[in-house]
Amino acid sequence: MDTSRLGVLLSLPVLLQLATGGSSPRSGVLLRGCPTHCHCEPDGRMLLRVDCSDLGLSELPSNLSVFTSYLDLSMNNISQLLPNPLPSLRFLEELRLAGNALTYIPKGAFTGLYSLKVLMLQNNQLRHVPTEALQNLRSLQSLRLDANHISYVPPSCFSGLHSLRHLWLDDNALTEIPVQAFRSLSALQAMTLALNKIHHIPDYAFGNLSSLVVLHLHNNRIHSLGKKCFDGLHSLETLDLNYNNLDEFPTAIRTLSNLKELGFHSNNIRSIPEKAFVGNPSLITIHFYDNPIQFVGRSAFQHLPELRTLTLNGASQITEFPDLTGTANLESLTLTGAQISSLPQTVCNQLPNLQVLDLSYNLLEDLPSFSVCQKLQKIDLRHNEIYEIKVDTFQQLLSLRSLNLAWNKIAIIHPNAFSTLPSLIKLDLSSNLLSSFPITGLHGLTHLKLTGNHALQSLISSENFPELKVIEMPYAYQCCAFGVCENAYKISNQWNKGDNSSMDDLHKKDAGMFQAQDERDLEDFLLDFEEDLKALHSVQCSPSPGPFKPCEHLLDGWLIRIGVWTIAVLALTCNALVTSTVFRSPLYISPIKLLIGVIAAVNMLTGVSSAVLAGVDAFTFGSFARHGAWWENGVGCHVIGFLSIFASESSVFLLTLAALERGFSVKYSAKFETKAPFSSLKVIILLCALLALTMAAVPLLGGSKYGASPLCLPLPFGEPSTMGYMVALILLNSLCFLMMTIAYTKLYCNLDKGDLENIWDCSMVKHIALLLFTNCILNCPVAFLSFSSLINLTFISPEVIKFILLVVVPLPACLNPLLYILFNPHFKEDLVSLRKQTYVWTRSKHPSLMSINSDDVEKQSCDSTQALVTFTSSSITYDLPPSSVPSPAYPVTESCHLSSVAFVPCL
């Protein structure tokens, strides 16, 4: 008689007594058999579950109940098992010894376990399968030997395991298939040999496993298969050969007539032959992506009526769409990363049941009509070369829910291309060439992506998308129709609609509100009100508007607006006045005057930039969102940004040159040396202009973009390239201010005490010092802003940053000429000379007036000339032309006490 049956028969009296006796087994025998520190609980009326896991045990507990059906000894320190350690556990069905330190299991270790069905020995240190310990466990159904160090499987180790259904041998060190050991496992249904070091599968390796349904061989080193290696696997439905080193298509699968799921992705297979799956008509799913496939036979996937999923990723050499005749039940088709340039017009006739189509990362240029694919729910065509979407491309796809057309070259979409897609909720058209967007038939969209279409600058009304939840637009201004600003505006209008009505109307509205509130419950009223508010804020739109992407006004706040207008007016008028007095004056232009005139000219460009921004703000007042994208991408914004940076940098460079010129002039005058030629100064001015042009051209060359914001200025935050550019500008300007400070400090220190009054009373020296001080002070907040952004200091609000960029940065452009006009006497002299010259020019245009009294006119002319020319014993160094420089008998740096002199001959 079978020993297992004998054990059960011997235990029947005890079971009958427990079942019919008055005392409860839970309170009697069962609980008395629970080892110390273990957790025990009843398993039905007569059996016990014992959990002794993770207790640090080094040996098996000895006082186990005979009625134990489940014993968990995993995660302990058990290193060995003695023969017959659990002799009385005839009812034990599951034994867990995982996560211990077992290196060897002796014969008889599981003797007496007649009912054992599940044995877990994973995560130990076994180097081979126990030769005799597992034999004759006739009830065993599941055996786990994974995550050990097994490199050898004895031929007879599984003999007697007639009930074994599941065998885990994965994550070991096997180098070959243990063919002899598997011959006794005729009832085996699932086996995994994954994560080993198997190189080859010989013929008839699984010849006696006729009941095997699932076989996992992934993550090995298999490079070859015997042509008959799968013979005998008549019931196999799942075969996993993924992540191996196969070089050729596994033609041995043709004998697997019941195969339903096949995976051999991530190998080195380069071709799939014609009629590759002719012997596998039951295939439902095939995964063979991430293979360097160069050739696929056109008939490779024909006549697979049960195939539901076909996935081929990374087949970079496929140029033709496969012929899928007879594979009419395909539901999911993925062919990505290939070079397919066209689709057959009959693709939907072959695949009428297709639900998911993924042809991303191909070279498709033109699309056929998918109208026959009535069951399509998802289409992914991103990263192709599609140029146009015709009216019939997606016509009558009533089940289509997701359509991805991103990263193509789509420039034309027929107005009714999406008009017959009632189920469409997700549409991705990002990174195309769209300049317009059709809205017909898209009222059910919940997700819409249009980002990257830089030519799409028009606003899209939120009323056309009542169900929309997430939208991505090319420009932040287009989110104003969906954002908080617009919602708040609507709410404000609703609450303020009756502000101008009469008191009687207000009382009527209040009465109506309270009457409606009385007619229904107050809580329902409040809930409805909250839902209305949430509905207004339900759409998530990106990129979101903000201070640098405004919805209504380019210059938010009247403080900034008035500041920009003031700077524009003062910079234009004052710099124009200074430039006119310097360059149109009949008096001789000294080097320092030339520099002041050039500085005024470049400062005028800053005034032009501020004036243009103020004009754009006025033109788009209250509706900047309608024009924001046009302004950012227009030539005007880039020109204004270029002029702003050029003018700012030129002003700093020229001011540095002026400070150095003053220092050199004092040095040469003190040493009775000849000054540098006037032409050299002009060359240096030209070099400063070229350097400023170079700095201003960097954003146009890709370092950053002037059109990144409507302010047309590189912002001191955001992309690293933009931040680096701004920091470079600040460092360069700081270096210039340092040079100016050193030059003037050296000038002061090198003067004798008696010369101080003469030098510091000179108007031009003091004027440059004043410019140095004001410009340096105004440069500090800009420098602080740039460096704080560099180290991620976020305590500065965007409004403050905007004020600094629009008001503080261009402020020197209007202060520089004002300081010259108000505090420099040379301006008054030049202005008087200009007025006299203008007067003479005007009189010369009217000869009748000149002939009234010619004698008086001649006398006035001579008097004027004599008034301009003053002979003195002091020599003038810089206010005379080079040809009239006298000998330096009395060297003076500049005309500190005398006016500028010009020699004009008397008429």
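Each Cβ is built from the backbone N, Cα and C atoms, and glycine gets one as well.
Sequence annotations record features per position, and here Swiss-Prot assigns domain 'LRRNT' to 25-66.
The secondary structure of ASP146 (mutagenesis position), as reduced to three states from DSSP, is coil rather than helix or strand. Annotation for ASP146 (mutagenesis position): same-chain Cβ neighbours under 8 Å, separated by at least 6 residues, are GLN122, ASN123, TRP168, LEU169, ASP170, ASP171, ASN172, THR192. Record note (Swiss-Prot) on the mutagenesis of ASP146 to Phe: Abolishes activation of Wnt signaling.
Residue environment of ASP170 (mutagenesis position) contains 23 other Cβ atoms, counted within 10 Å of its Cβ in all protein chains. Quoted from Swiss-Prot for the published mutagenesis ASP170 to Phe: Abolishes activation of Wnt signaling.
Per Swiss-Prot, mutagenesis ALA190 to Asp is noted as: Abolishes activation of Wnt signaling. Within the same chain, residues at least six positions away from ALA190 (mutagenesis position) with a Cβ under 8 Å of its Cβ are ARG165, HIS166, LEU167, LEU212, VAL213, VAL214, LEU215.
Among the mutagenesis results in Swiss-Prot, SER861 to Ala has the note: Impaired internalization to the trans-Golgi network; when associated with A-864. The residue drawn here is the original one.
Here the residue is the original one, but Swiss-Prot notes a mutagenesis experiment at this spot, SER864 to Ala: Impaired internalization to the trans-Golgi network; when associated with A-861.
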Overall pLDDT for the domain 'LRRNT' (25-66), taken as the rounded mean: 83
DSSP-derived structure type at ALA190 (mutagenesis position), helix or strand or else coil: strand
Residue counts (helix, strand, coil, in that order) that DSSP gives for the domain 'LRRNT' (25-66): 7 helix, 10 strand, 25 coil
